[in-house]
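Quick look at what Swiss-Prot lists:
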type: DOMAIN; residues: 300-361; note: domain 'SH3'
type: MUTAGEN; residues: SER166 to Glu; note: Diminishes the formation of oligomers, dampens activation of the HOG1 kinase, and impairs growth in high-salt or sorbitol conditions
type: MUTAGEN; residues: TYR309 to Ala; note: Decreases the interaction with PBS2 and leads to decreased HOG pathway response and increased aberrant mating pathway activation
type: MUTAGEN; residues: ASP317 to Ile or His; note: Decreases the interaction with PBS2 and leads to decreased HOG pathway response and increased aberrant mating pathway activation
type: MUTAGEN; residues: TYR355 to Ala, Phe, Ile or Met; note: Decreases the interaction with PBS2 and leads to decreased HOG pathway response and increased aberrant mating pathway activation
Amino acid sequence: MSISSKIRPTPRKPSRMATDHSFKMKKFYADPFAISSISLAIVSWVIAIGGSISSASTNESFPRFTWWGIVYQFLIICSLMLFYCFDLVDHYRIFITTSIAVAFVYNTNSATNLVYADGPKKAAASAGVILLSIINLIWILYYGGDNASPTNRWIDSFSIKGIRPSPLENSLHRARRRGNRNTTPYQNNVYNDAIRDSGYATQFDGYPQQQPSHTNYVSSTALAGFENTQPNTSEAVNLHLNTLQQRINSASNAKETNDNSNNQTNTNIGNTFDTDFSNGNTETTMGDTLGLYSDIGDDNFIYKAKALYPYDADDDDAYEISFEQNEILQVSDIEGRWWKARRANGETGIIPSNYVQLIDGPEEMHR
């Protein structure tokens, strides 16, 4: 049975952000930017509609298309108030931005026709549409930007509800949490540095980040084989493995002089650990490596780990050891997905790292 079929994923209760979308005027009052900008828009709209009605009633030539622009602006103002009262601004940001952009074109076109027309009443109408154009431009800057943008953060800082959550930062944090579950600590550091350098992983309180329970704990959701199919061919690794190979050979020779039967058993074990930079001795097996580690004293098993789940060793793999849930194991190496460990009865072997958790002190043994 493969190790991947034994993985016991930690049950997670799906979290759901509850949002009240009922109609409440206090949601509109809680945003100073909405109150101030919409209030100025209403005043400007009243000036524009008043000047237009006065100009049209005195038999002065008035551009007919301006009427539709004024009505369209009124619909935009009413829609914005409803979106704030139902707390749906973030859900309709694209619609709001495009609609305001159309209103900006209508108002600037009307301002061009009214400014150069004769008559004092048309001047009042032109002043109203110019003010509406300025307000529309501010709205486009605000609603067209992400909530993580500097301008939006500064504007939302005056709101009672605080800074709005950013969909962009939300997606980045979800990707970061997925990376924390599926990558090694070194890969996580590289990914976190890239996100931090991009400028988006700043202060974000809307979605909590997943923090590891222990700095030395390595979790893996997809256990691969123990063999190294694509070894690193760097000089440092080459030197390290050659040194390890020599230690294994010397230990094997010592065991051969002491116990010929044990040496015969070890040389018959399969799964030869041979890489591109070995010294050519392919008779050394991982069984000898585990035999070498079984002679290590207690001082070298400097870590203690608590079993999160029970684990049954694979019968086809002579290197694995079984353990029970909540059992305390001594660990000598915490690098990689498989750790070298020893049970209380002296049995030594390898264990999957995502089945155990490192413990710091005696108080954690009883949790």
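Glycine is treated like the rest: Cβ placed from N, Cα and C.
Every residue here is the original one, so none of the noted swaps is modelled.
Distance noted between the C-alpha atoms of TYR355 (mutagenesis position) and TYR309 (mutagenesis position) is 6 Å. For the pair SER166 (mutagenesis position) and TYR309 (mutagenesis position), the Cα-Cα distance reads 38 Å. Ranking the mutagenesis positions SER166, ASP317 by how many Cβ atoms sit within 10 Å of each one's Cβ puts SER166 at the top. In three-state terms derived from DSSP, TYR309 (mutagenesis position) belongs to neither a helical nor a strand segment and is classed as coil.
Counted within 10 Å of its Cβ, the other Cβ atoms near TYR309 (mutagenesis position) come to 16, all protein chains included. Cα of TYR309 (mutagenesis position) to Cα of ASP317 (mutagenesis position): a span of 19 Å.
For the recorded site, TYR355 (mutagenesis position), the DSSP three-state label reads helix. Each residue of the domain 'SH3' (300-361) gets a DSSP state, and the totals for helix, strand and coil are 4 helix, 28 strand, 30 coil. The Cβ of TYR355 (mutagenesis position) has 23 neighbouring Cβ atoms from other residues within 10 Å, across all protein chains displayed.
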